[in-house]
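Chemist: Reproduced below are the annotations present in Swiss-Prot:
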ACT_SITE  Arg128  active site
ACT_SITE  Glu214  active site
BINDING   Thr80, Asn87, Arg91, 128-131, 167-169, 183-186, 212-214  NAD(+) binding site
DOMAIN    47-246  domain 'TR mART core'
MUTAGEN   Gly99 to Asp  Reduces interaction with human RALA
MUTAGEN   Glu109 to Ala  Loss of interaction with human RALA
MUTAGEN   Ser174 to Ala  No effect on enzyme activity
MUTAGEN   Gln182 to Ala  No effect on NAD binding. No effect on enzyme activity
MUTAGEN   Arg186 to Glu  Loss of NAD binding and loss of activity
MUTAGEN   Gln212 to Ala  Reduces affinity for NAD 2-fold. No effect on enzyme activity
Amino acid sequence: MKGLRKSILCLVLSAGVIAPVTSGMIQSPQKCYAYSINQKAYSNTYQEFTNIDQAKAWGNAQYKKYGLSKSEKEAIVSYTKSASEINGKLRQNKGVINGFPSNLIKQVELLDKSFNKMKTPENIMLFRGDDPAYLGTEFQNTLLNSNGTINKTAFEKAKAKFLNKDRLEYGYISTSLMNVSQFAGRPIITKFKVAKGSKAGYIDPISAFAGQLEMLLPRHSTYHIDDMRLSSDGKQIIITATMMGTAINPK
């Protein structure tokens, strides 16, 4: 299909988890932790959209299949308006919602439940852009050189800390079907490999910020960082990560 290519990629599965990372489409500072794990690698194929019209058509077709209830749609719309607040609370409490205001508990429960209906029908590549704080506060002021390129010493330090590690995100993870224009100025691009049948929902049709081709991933998800490399112009770190799944499975 023109505008759509299939990439042969290496999956790395692992056992174990770590600590919180990100969530809105553009990320705010937070602490992150990682540890080494046992690995098992194998090859698979993922679809990567390069044409915006085809990406929208695919996403809209998926959205029509979900059959979300009115309350589930309202919870998603509300989330897109206040993702930072919701995810901030989830990270602060390590995913535990006991003690949250009753309306927020209800919203989180509805969001979690909606993922029972939102699953990807095929292996697919998703994207998100982040600032240096994604790697932790220690990189916030050291990752970029004055000319906008990635500092190689800081990059090697980040690789030593995160490459071939698992990361656990207590909040929801906003991604896009394409490496869209709003990521152009972001120094970190993560390419998520999401396997067929994984919980992931195309929510752009009802997002408060439509046009980002947004795919939402569930909270308390773990992903494995398979690869970290510099872009050809040296201005971005390209991370490839495999989504491992979520520990949240509501009935």
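Including glycine, each Cβ sits where the backbone N, Cα and C put it.
Don't look for the substitutions in this one, it keeps the originals.
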Chemist: Among the recorded positions Gly99, Glu109, Ser174, Gln182, Gln212, Glu214, which ones place their C-alpha within 10 angstroms of the C-alpha of Asp131 (NAD(+) binding site)?
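Modeler: Matched recorded positions: none.
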Chemist: By a simple count of other Cβ atoms within 10 Å, which of Thr80, Ser174, Gln182, Gln212, the recorded positions in the record, is least packed?
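Modeler: Fewest other Cβ atoms within 10 Å, among the recorded positions Thr80, Ser174, Gln182, Gln212, is found for Gln182.
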Chemist: Among the recorded positions Gly99, Glu109, Glu169, Ser174, Gln182, Arg186, whose Cα is within 10 A of the Cα of Glu214 (active site)?
Modeler: Ser174
Chemist: Using all protein chains in view, find how many other C-beta atoms are within 10 Å of the C-beta of Glu214 (active site).
Modeler: 25
Chemist: Which Cβ among the recorded positions (Arg128, Arg186) has the fewest C-beta neighbours inside 10 Å?
Modeler: Arg186
Chemist: Write down the Cα-Cα distance for Arg186 (mutagenesis position) and Leu213 (NAD(+) binding site), rounded and given in Å.
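Modeler: Between the alpha carbons of Leu213 (NAD(+) binding site) and Arg186 (mutagenesis position) there are 17 Å.
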Chemist: Which one is closest to Glu169 (NAD(+) binding site) in space, judged by CA to CA distance, out of the mutagenesis positions Gly99, Glu109, Gln182, Gln212?
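Modeler: Of all the candidates listed, Glu109 is nearest in space.
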Chemist: How many Å lie between the Cα of Gln212 (mutagenesis position) and the Cα of Arg186 (mutagenesis position)?
Modeler: 15
Chemist: At a 10 Å cut-off from the C-beta of Gly185 (NAD(+) binding site), count the other C-beta atoms across all protein chains.
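Modeler: Total other Cβ atoms inside 10 Å, all chains included: 11.
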Chemist: Tally every other Cβ atom lying within 10 Å of the Cβ atom of Glu169 (NAD(+) binding site).
Modeler: 26
Chemist: According to DSSP, which of helix, strand or coil covers Thr80 (NAD(+) binding site)?
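Modeler: In three-state terms, Thr80 (NAD(+) binding site) counts as helix.
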Chemist: Check Glu214 (active site) against DSSP and tell me helix, strand or coil, would you?
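Modeler: In three-state terms, Glu214 (active site) counts as strand.
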